[in-house]
Amino acid sequence: MTLKVILGEHQITRTELLVGIATVSGCGAVVYCISKFWGYGAIAPYPQSGGNRVTRALQRAVIDKTKTPIETRFYPLDSLRTVTPKRVADNGHAVSGAVRDAARRLIDESITAVGGSKFEVNPNPNSSTGLRNHFHFAVGDLAQDFRNDTPADDAFIVGVDVDYYVTEPDVLLEHMRPVVLHTFNPKKVSGFDADSPFTIKNNLVEYKVSGGAAWVHPVWDWCEAGEFIASRVRTSWKEWFLQLPLRMIGLEKVGYHKIHHCRPWTDCPDRALVYTIPQYVIWRFNWIDTELHVRKLKRIEYQDETKPGWNRLEYVTDKNELLVSIGREGEHAQITIEKEKLDMLSGLSATQSVNARLIGMGHKDPQYTSMIVQYYTGKKVVSPISPTVYKPTMPRVHWPVTSDADVPEVSARQYTLPIVSDCMMMPMIKRWETMSESIERRVTFVANDKKPSDRIAKIAETFVKLMNGPFKDLDPLSIEETIERLNKPSQQLQLRAVFEMIGVKPRQLIESFNKNEPGMKSSRIISGFPDILFILKVSRYTLAYSDIVLHAEHNEHWYYPGRNPTEIADGVCEFVSDCDAEVIETDFSNLDGRVSSWMQRNIAQKAMVQAFRPEYRDEIISFMDTIINCPAKAKRFGFRYEPGVGVKSGSPTTTPHNTQYNGCVEFTALTFEHPDAEPEDLFRLIGPKCGDDGLSRAIIQKSINRAAKCFGLELKVERYNPEIGLCFLSRVFVDPLATTTTIQDPLRTLRKLHLTTRDPTIPLADAACDRVEGYLCTDALTPLISDYCKMVLRLYGPTASTEQVRNQRRSRNKEKPYWLTCDGSWPQHPQDAHLMKQVLIKRTAIDEDQVDALIGRFAAMKDVWEKITHDSEESAAACTFDEDGVAPNSVDESLPMLNDAKQTRANPGTSRPHSNGGGSSHGNELPRRTEQRAQGPRQPARLPKQGKTNGKSDGNITAGETQRGGIPRGKGPRGGKTNTRRTPPKAGAQPQPSNNRK
């Protein structure tokens, strides 16, 4: 069959046509493949491998297309139970033996906790049975049969005091499984490992065990700097033959591992727990240089090349000091000196000068000075290259003054050294003393039952009336609308679980926990309501009230929750301009704990009761009863406590109600200053408010503290100073009269920017990059902060997972700045760079030269663990033990009460009664609820039983008007819309649900 060509009379066969199409397609595919391959040869923006573009492209393409990630989650320190293990029987080496036993138990428990199996190399006879590699080298090995098993797919390779004897680490690493080792890695060149002496000669450790054997072995540098290592990959005989053609052209299979170490044993600081986590398996050409940088494990060489017969070892202490241990080979005498001192002494011209300098530095021990002089004597000084054992970094920890903890227990990591020495501390949230002390300091000690005078009550009533405006017949949102607004993944998950139980009354119980965030004092308590039904049903009212009343035109000048950063910045600058910069910053001290039940009843509750239709009043009051008087227990520890009547941070009412209390205090102060003015005029003078943060006119600077005390509150007032900017919502406005540029509160940010609280199974590089990328969005132009973030991204970026991998984690945005998650970023303008820098200098008290030096240091850093910490002159730590002892004002007359509460709560199920407790603080309240559930439907205290009301509300799905499809809008006295000037918000810019705090 033939096909006619459109032009002309020529004809071609179908076969010829198909051949032509195939040829053209094949050529196109070849050209496409060549272009893709050629792209791998691109010139990188950083040092790259040698060779030509073709070899670079070849190596990069093979690595990229063959990389296989290995997912393993393992953190053995979660199973650490004691850092000072003891043995009952003393066999001559009781301490070191107890540490070894504890290490074996820790390893076994941590492997079992993640569902793995153990594959041990030459195990102890007392070790558990299982797969193993057991050769007979020591007499003790004869206690078990010879075995040479193959590790299982879920195996963890374990070695206890055996790694020194392996010929090369690849013997352990080639299986591409985690390796866990308990090893001896000394921080000094001789001395005692607990009760066993050791020396070093010819780079071999001579270790003598009292009541045991003597061992001579080298030491692998597991604890050296560098977090990634490479190894060969073990293959079966079948795989080896199948891969033979690939090996003939120079391809080899390589595995990469991340190496960790810690020194958890207090009595044996020279003992280390080392564990490696496999990361990737790749193929690469062994005859082409690779651009993946890893370190190579090697034996530690203790000999000082510049001083024959001497050993030298550098290490970093827990106090971030670089020390040098020096001593003769094979001798027990050794001394330790700061490296900077030894560097200085090494350059002196005479031994007399060395002695004089040592005495001048306070070293008067003859043995100490003699050892230094003996080390100095002899040859020309050359700076040696010696191994350095780096310490694993630990965040600064907040120790409660009543703590019984032996070691810090925090769920946080540092990804660099602190930027400032007075950095924030992490709370020990796993310790019940931390929870107990936070309850006392943030609830019990600040409980407020003050009842204001008649005059103050009248002012508050006027404020509520003006805040509500014309709205008197609101309807709550429907259940469907509320579910749609509660759009956080965790909320949606909980709502799906209880969707068929929405008609059930919510449970009355608070489960509280310490917030895992850095701070300078006792950690905050999150008082969460575990029953999502309570959150759902209260949110029906809070969301409707916020949408219609609080965001109405008459409140928009002062009510700021729900605005995006640009709207907040514009509003603040407009307010400051209207006041001619005569403004003050207000910040309440522990507003949540100090709000009284009177304020909640007569401001927040009254406002909602008067705004909604009468048929919803009972339901609103019942919810407020629950918030004020609900019983509480510690979620982690189980003990019950009196939560007080203050605001509960996990309630949907927290942010809107706190903002209302804030505004009411200022309205009271304005009334004090202008008693004859019309209330409507004073209401229009209220400044921006959001939670406990606020801005006010300077005319009330003296009266606002008096107004706060009338309600039993404490307030801190700062007058606007152009040199340090204006702070609102933790953002500093550098010059609100001229620009909307803001920066993150610099001192607060610098104190905590080096910390991450992400899950420890997430690689540190990933957590660091995720965290600083958020700050680079909100503070891309902020001096010092942006420079630090760029440094972290530059140094951690190459080792971090791909953006696709990081985006798949649900916790990706956990540590992003709050405002980045609210559909907006704060405005910053390049022309304000100098202003931002000057404000930062004033607020941090770091002079300009030091700021410039830090910025230069960040730009030049090649290792994230280089020392960058700026020494702060003062410490802001409170209620804790700091590095110098008890922090100022941390121990006072409250200490006996703290200790008493701690001892009482040590037994879960008991709680200390409080005389000022709420109405529902009976000691048997929780058990009573259990009895109620056993007898029939669960009923909240003080609420009418199900079915006793008119059936229109009472917390269940309501019929009629509440099941509508839209948000109601209030009507004015004449039937017209009262909010005609307010345009509907744009898509994606709606006021955010206020069920959580900022």
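Glycine residues also receive a Cβ, built from the backbone N, Cα and C atoms like all the rest.
Annotation of the mutagenesis experiment His93 to Ala in Swiss-Prot: Complete loss of RNA replication.
Secondary structure at Asp141 (mutagenesis position), as computed by DSSP, is helix. Taking Cβ-Cβ distances under 8 Å and a sequence gap of 6 or more within the same chain, the neighbours of Asp141 (mutagenesis position) are Asn122, His134, Phe135. Under mutagenesis, Swiss-Prot gives Asp141 to Ala with this note: Complete loss of RNA replication.
Per Swiss-Prot, mutagenesis Trp215 to Ala is noted as: Reduced RNA replication. Here Trp215 (mutagenesis position) comes close to Val205, Glu206, Tyr207, Lys208, Val209: these same-chain residues lie at least six apart in sequence, with C-beta atoms under 8 angstroms from its C-beta.
For the published mutagenesis Asp692 to Glu, Swiss-Prot gives the following note: Complete loss of RdRp ctivity. Asp692 (mutagenesis position) carries neither a helix nor a strand DSSP state and counts as coil. Around Asp692 (mutagenesis position), the C-beta neighbours below 8 angstroms that are at least 6 residues distant in the chain are Asp587, Phe588, Leu591, Asn658, Asn662.
Per Swiss-Prot, the feature active site, for RdRp/TNTase activity maps to Asp692.
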